[in-house]
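All remarks here apply to the structure that follows.
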Amino acid sequence: MDNDGGAPPPPPTLVVEEPKKAEIRGVAFKELFRFADGLDYVLMGIGSVGAFVHGCSLPLFLRFFADLVNSFGSNSNNVEKMMEEVLKYALYFLVVGAAIWASSWAEISCWMWSGERQTTKMRIKYLEAALNQDIQFFDTEVRTSDVVFAINTDAVMVQDAISEKLGNFIHYMATFVSGFIVGFTAVWQLALVTLAVVPLIAVIGGIHTTTLSKLSNKSQESLSQAGNIVEQTVVQIRVVMAFVGESRASQAYSSALKIAQKLGYKTGLAKGMGLGATYFVVFCCYALLLWYGGYLVRHHLTNGGLAIATMFAVMIGGLALGQSAPSMAAFAKAKVAAAKIFRIIDHKPTIERNSESGVELDSVTGLVELKNVDFSYPSRPDVKILNNFCLSVPAGKTIALVGSSGSGKSTVVSLIERFYDPNSGQVLLDGQDLKTLKLRWLRQQIGLVSQEPALFATSIKENILLGRPDADQVEIEEAARVANAHSFIIKLPDGFDTQVGERGLQLSGGQKQRIAIARAMLKNPAILLLDEATSALDSESEKLVQEALDRFMIGRTTLIIAHRLSTIRKADLVAVLQQGSVSEIGTHDELFSKGENGVYAKLIKMQEAAHETAMSNARKSSARPSSARNSVSSPIMTRNSSYGRSPYSRRLSDFSTSDFSLSIDASSYPNYRNEKLAFKDQANSFWRLAKMNSPEWKYALLGSVGSVICGSLSAFFAYVLSAVLSVYYNPDHEYMIKQIDKYCYLLIGLSSAALVFNTLQHSFWDIVGENLTKRVREKMLSAVLKNEMAWFDQEENESARIAARLALDANNVRSAIGDRISVIVQNTALMLVACTAGFVLQWRLALVLVAVFPVVVAATVLQKMFMTGFSGDLEAAHAKGTQLAGEAIANVRTVAAFNSEAKIVRLYTANLEPPLKRCFWKGQIAGSGYGVAQFCLYASYALGLWYASWLVKHGISDFSKTIRVFMVLMVSANGAAETLTLAPDFIKGGQAMRSVFELLDRKTEIEPDDPDTTPVPDRLRGEVELKHIDFSYPSRPDIQIFRDLSLRARAGKTLALVGPSGCGKSSVISLIQRFYEPSSGRVMIDGKDIRKYNLKAIRKHIAIVPQEPCLFGTTIYENIAYGHECATEAEIIQAATLASAHKFISALPEGYKTYVGERGVQLSGGQKQRIAIARALVRKAEIMLLDEATSALDAESERSVQEALDQACSGRTSIVVAHRLSTIRNAHVIAVIDDGKVAEQGSHSHLLKNHPDGIYARMIQLQRFTHTQVIGMTSGSSSRVKEDDA
């Protein structure tokens, strides 16, 4: 076969590839509210009224203000009447303030709660719809990280748009409209002129929004990609650490962030130019209005008060249109985010899970038939898996499927479960096509135990209950007893309530598999599908479970995928699959009797040859007859047992606090979310972030210049308008014309400055913000990857949460620090300019107005305090739901097989209830706090105007000065209020800063790259020794794994570890890789304590082949190259050839460039394992750690790969965890681990000779017994099988 199975790409970085996606178009705006119910419409109605009244209040206030100006102007000779009028209008101001108090409460509380209610329903519907999709949808369309991203980030975007931003939009549009109404009723000519320029503002706003929407869409895609890299890295953290891939993960993450960063720069420029253009048009419009207003006053068509009312109203209305732009940008983002969510919700699966159509059979006899089935996986339609496939499983009988890895055995199981429909042909149950049967009913009749025991991060009891949710405790315990799980469960501190951790990692593979079997038994199905059901069990457990399965199978139609003879010895029929069709079918005896002409017989001969070799070695030193394999029996054809046991999984060592109970205990959330951030800490964190941002000081300086000038423009603008007001009352028309012309030119100058400096402000502050975000995210990932393994074992550091934390914390920090500082600088400049002008013109009035500012500040700070308490743990509560959703999608086949969709959705719904309740109270308090602050503001206006009239009455000041001071300071007070309404962002930013620095400051228990350690020589001898090791996993110190364990692997020799499931074999491998530190004792390499070496450097001399082949979602080439980043193409092909992988890779349409899918789902288990072996071989390390390295391979591959491994391990120190004797027959030393220490140690022959009644001998006896039974079945058919081969 041609050697180039697709030209491989250049050397690897961990870039996660994915199928190209079409650009997503946003949904219609009204579609955002598709989950609103009656109460939501009521809330939105009240919220809209509140927002409308709130928005109208300012133009109404301006109308009163204009009337007051006229009172000043027309009553200058009658001070008593003037005081009376002013007092009346001051009371009107208080009424407006009270209206704002009530309306802002209604606006904020109703929109906030309605938004949370609607998005809660949307999240639930999304998960429901995602779980309702057929399996092919997850193969081709959606990754787990997409679901996590949608539920986390996209849903938050939609919520932001349909709550706060929509309230703001109605508020600003009400201001805009009411401003024009006030204008038209005051001076319609002036208002009409203004109306002529509004379309121009709208066009600019439209272009601005469209541009931001496109950029936002692209940015979200690149951030989603970055999040996927983080999630894959953390999920496979053991592989990343073992192969020293931390820097590669960081580089890949950095590359993905760079794309988002550049898009962020463009967004800043677009935002600045859009806002600048809006202000340019608005200011030019007012220049025109001032000139035209003067014309109308001179011609006695209006007076100064009405003219100024129109201008003020139009000014506020026009600015409100600009202020609505961020809301429009949020709508654009939300429409795109909603499109992604609704695409899943609206997607009709090809195979409808919840359809009520289809029949339910009265009784099931269990005849299963596949007739002329052709099938290709939707993700690879050009690769045919089944070709004119025919198979009949008689009712109540057991059929075993054997065949090479990738021959289609698991595909048959998938078709019977109706995860897929065949391309052509039929799958029948009792003569009925599966397509005509009700799907939920069909799956209720089928019990599935797959080779990958998928457990959820809940209790053992809840995991078993997935089989039948209405079962009682007695039935649960009985199922566990029959599955040989009861004995180990009751020894656990929490028994059946023990938490199994994310993906069941708290349990050994064998323990997980027994729980999966108990789950299937509880279902009591008519048809049983066993896909390598006992592959992850040690000899003793396998024998007990197999006996339980044998009892369980009686009277049920059973289809077994297996590679061990013991597993299939009692099958009524054996079907041999080859190249997508059944090449042989018959009983074991019939197939074996074909001899040389039969595929099955050849396979058994191959196995027997392996036994012969093992036995001849054993017989040289021991006359004692023994079974020749360390597993219960010999494999016939290896199938994917790849997920049978996590090679690195902790052995019942720490139990996650994750909890599927319906109540959420706030105390279980990370403390940093609940604690209030002390001001000192916050200030300290702020300065640290500022230092982190120091390379951008030039950009920050230029951005600040933009902010200062943009802020000052507002004060100048107010001054120009108040100056014109006094000019309007001047009787000298020539003077009026000259002054108005001067101020109009000044306004045109201000409009040009607004265009330039808005662009400057937003462009440069966005560069500062984007660089900070990228830097914070990179540092956070580096800090995450420096932590020791025990940190990753904690529930709050689960992969989806870390990905979300990197995304949200960095964003919140950027929001608070980058975006908001720009606004603060702008408003500070505004206040300074305004206060200076006020004090210069009339210091007494300025002093009174400035004196009431603290009241406003106090009111807003009160709101800030309440916001802290109520926003604290919302993110954590959502994180729990997000984790559950991610697990459900990752294990979607298990969820589907057990009809558990409704249960998962119920648990998810329960997780969303607490944040919903808290959001209600948060809205009440935030709304009231904001209302109080606004009321105080208007009360201060009333006080200021009353005092101004008092000053005029007593001759201390005149009308012209007081009105200028009042207007300039009124504008600055609005700026102060706007600054303080940013409090929620600073609270989020403060919490995020705490979270960021908590992560960055954490001192790892095991430093991976300590410069003070001893350098590792270029070549090691490779001697490994564990001396007097005591060990417990850090999270459960009360469960001791090892007690005074001592082991030694001599340089260049092979040490095999055997023992019952859960005895700590894989813990030895974890200690050698220094994932954990022993409680006492030492792990030595070449006679030196491993702690003295640089950890990353020593790991470069160790290669691992885990039983669970963890692959990254990239190409085959890059997965192999992950073993050695400098490997050449020739070395990669050589490693693949040695691992028996080159042939199947070359046969794929894209060869080495084939995308393997998330966690390698596009490949069979055997194929994944061979790639994992190639990855280890390309490393050329002195120490090889093989954890069931060949367990997932078929007989032919196993033999060639075992030879390759023997050859590769030659001269290298090898530590092998194995169940099969063929894997360890040549081991120099076999160590039997039991009860936390080495119970027996020596070569195979030594153990049998010196410990005839020992544990190892008993295991051999057990295998001998089962194997003899199998051989007994074949002896009638073939004289070539020797008796002593058993």
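Quick reminder: no glycine exception, Cβ is built from N, Cα and C everywhere.
Original residues fill every noted site, and no substitution is shown.
Remember, predicted model here, so these are calculated numbers, not experimental data.
In the three-state DSSP assignment, the secondary structure recorded for S379 (ATP 1 binding site) is coil. In sequence order, Q136, D139, T140, G1157, Q1162 make up the list of same-chain residues 6 or more apart from S379 (ATP 1 binding site) whose Cβ falls under 8 Å from its Cβ. Swiss-Prot lists D139, Y377, S379, R380, G408, K409, S410, T411 with the feature ATP 1 binding site.
What Swiss-Prot lists as brassinolide binding site is Y286, Y941, E978, and the listing cites experimental evidence. The Cβ of Y286 (mutagenesis position) has M311, V314, M315, G318, F717, L721, L747 as same-chain neighbours under 8 Å, each 6 or more residues away in sequence.
Sequence annotations record features per position, and here Swiss-Prot assigns domain 'ABC transporter 1' to 368-604.
Taken from Swiss-Prot, the feature domain 'ABC transmembrane type-1 2' applies to 700-988, supported by sequence analysis.
DSSP assigns F61 (mutagenesis position) to a helix. The Cβ of F61 (mutagenesis position) has 25 other Cβ atoms within 10 Å, all protein chains considered. Per Swiss-Prot, mutagenesis F61 to A is noted as: Reduced brassinolide-triggered ATPase activity and altered brassinosteroid exporter activity.
Quoted from Swiss-Prot for the published mutagenesis F65 to A: Reduced brassinolide-triggered ATPase activity and altered brassinosteroid exporter activity.
Under the heading of mutagenesis, Swiss-Prot lists V282 to A and annotates it as follows: Reduced brassinolide-triggered ATPase activity. In the three-state DSSP scheme, V282 (mutagenesis position) is classed as helix. For V282 (mutagenesis position), the number of other Cβ atoms no farther than 10 Å from its own Cβ, over all displayed protein chains, is 25.
The mutagenesis experiment Y286 to A is recorded by Swiss-Prot, whose note states: Reduced brassinolide-triggered ATPase activity and altered brassinosteroid exporter activity. Strongly altered brassinosteroid exporter activity; when associated with A-941.
Looking at Swiss-Prot, the entry for mutagenesis of F312 to A says: Reduced brassinolide-triggered ATPase activity and altered brassinosteroid exporter activity. F312 (mutagenesis position) falls within a helical segment according to DSSP.
Counting every protein chain shown, the number of other Cβ atoms lying within 10 Å of the Cβ of M315 (mutagenesis position) is 24. Swiss-Prot gives this note for the published mutagenesis M315 to A: Reduced brassinolide-triggered ATPase activity.
Quoted from Swiss-Prot for the published mutagenesis L319 to A: Reduced brassinolide-triggered ATPase activity. Every protein chain considered, the tally of other Cβ atoms within 10 Å of the Cβ of L319 (mutagenesis position) stands at 19.
Under its mutagenesis entries, Swiss-Prot includes E532 to Q with the note: In ABCB1(EQ); loss of ATPase activity associated with altered brassinosteroid export capacity; when associated with Q-532. The secondary structure of E532 (mutagenesis position), as reduced to three states from DSSP, is coil rather than helix or strand.
Among the mutagenesis experiments that Swiss-Prot reports, L721 to A is described with the note: Normal brassinolide-triggered ATPase activity.
Under the heading of mutagenesis, Swiss-Prot lists Y941 to A and annotates it as follows: Reduced brassinolide-triggered ATPase activity and altered brassinosteroid exporter activity. Strongly altered brassinosteroid exporter activity; when associated with A-286. Y941 (mutagenesis position) counts 23 other C-beta atoms within 10 Å of its own C-beta, drawing on all protein chains shown.
The annotation that Swiss-Prot gives for the mutagenesis experiment P984 to A reads: Slight increase in brassinolide-triggered ATPase activity and modest elevation in brassinosteroid exporter activity.
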For this session: Quick one: give me the count of other CB atoms within 10 A of the CB of F312 (mutagenesis position).
Result: 26
For this session: Show which residues of the chain containing R380 (ATP 1 binding site), separated from it by at least 6 in sequence, have their CB under 8 Å from its CB.
Result: P1149, Q1162
Seminar exercise, completed: In all the protein chains shown, the tally of other Cβ atoms within 10 Å of the Cβ of T411 (ATP 1 binding site) is 23
Seminar exercise, completed: With the fewest other Cβ atoms within 10 Å, the residue among the recorded positions F65, Y377 is Y377
Problem set entry | Taking residues D139, Y377, S379, R380, G408, K409, S410, T411, which bind ATP 1 in the record, the widest Cα spacing (Å, whole number) | 18
Exercise. Expressed to the nearest Å, what is the distance separating K409 (ATP 1 binding site) and E532 (mutagenesis position) at their Cα atoms?
Worked result: 10
Exercise. Using DSSP, would you call L721 (mutagenesis position) helix, strand or coil?
Worked result: helix
Problem set entry | For S410 (ATP 1 binding site), the one of F312, L319, E532 that lies nearest, given that the mutagenesis positions are compared by Cα | E532
For this session: Show which residues of the chain containing G408 (ATP 1 binding site), separated from it by at least 6 in sequence, have their CB under 8 Å from its CB.
Result: F375, I385, L386, F389, L577, G580
Exercise. With every protein chain in view, how many other Cβ atoms are within 10 Å of the Cβ of L721 (mutagenesis position)?
Worked result: 23
